[in-house]
Amino acid sequence: MATVLGSPRAPAFFFSSSSLRAAPAPTAVALPAAKVGIMGRSASSRRRLRAQATYNVKLITPEGEVELQVPDDVYILDQAEEDGIDLPYSCRAGSCSSCAGKVVSGSVDQSDQSYLDDGQIADGWVLTCHAYPTSDVVIETHKEEELTGA
């Protein structure tokens with residue numbers, strides 16, 4: 001009767017009453033390629049790299065209030081779309097005002113956007129296409145005309 005002795009860090013040995021020999025070396029196994037997302041990493045790999053928080057996000061839309069759960073590594077617009085909530089957008093790159101909203105309470109990280117200036121951010125303006133929640137947050141959506149004065 002043979003028994004395998006070993007640990008993940010040491011080579012395994014097969015032991016029997018008549019011999020002690022090293023186990024064959026493991027062979028490489030090809031794994032399926034992950035789907036690559038924004039920034040060259042898959043969403044699942046980004047989530048595995050660190051602990052993840054999920055925040056309550058309340059969106060005040062012209063049709064009424066909607067609440068959703070948004071992980072801290074997902075843009076608010078992306079999660080809203082995944083949950084079937086229709087929000088305005090255009091460039092999805094943080095370089096226009098189509099998805100503009102106003103933070104009523106809470107906080108977001110929108111350091112990836114390039115459209116809003118520091119004063120607008122301090123006044124509570126947010127681009128939902130490039131905003132991660134950093135706390136529970138309430139946002140008034142559909143605010144492009146108010147932001148641009150159009």
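Every residue gets a Cβ built from N, Cα and C, even glycine.
None of the listed substitutions appears in this model.
Keep in mind that this is a model prediction, so the values were computed, not measured.
Within the model, the domain '2Fe-2S ferredoxin-type' (55-145) carries an average pLDDT of 96. The domain '2Fe-2S ferredoxin-type' annotation in Swiss-Prot covers 55-145 and rests on sequence analysis.
The Cβ of C129 ([2Fe-2S] cluster binding site) lies under 8 Å from the Cβ of Y75, L77, D78, Y89, C91, R92, A93, G94, S98, C99, Q113, each of these being in the same chain and 6 or more residues away along the sequence. C129 ([2Fe-2S] cluster binding site) carries a helical DSSP state (H, G or I). Here Swiss-Prot flags C91, C96, C99, C129 as [2Fe-2S] cluster binding site.
If you take the C-beta of D117 (mutagenesis position) and look for same-chain residues 6 or more apart in sequence within under 8 angstroms, you find none. Recorded in Swiss-Prot as a mutagenesis result, D117 to N carries the remark: Decreased affinity for Fd-NADP(+) oxidoreductase and decreased electron-transfer activity.
The binding-site residues in question are C91, C96, and the one with the fewest Cβ neighbours inside 10 Å is C91. The Cβ neighbour count for C99 ([2Fe-2S] cluster binding site), using a 10 Å radius over every protein chain in view, is 28.
Shown for the domain '2Fe-2S ferredoxin-type' (55-145): DSSP residue counts in helix, strand and coil, namely 17 helix, 32 strand, 42 coil.
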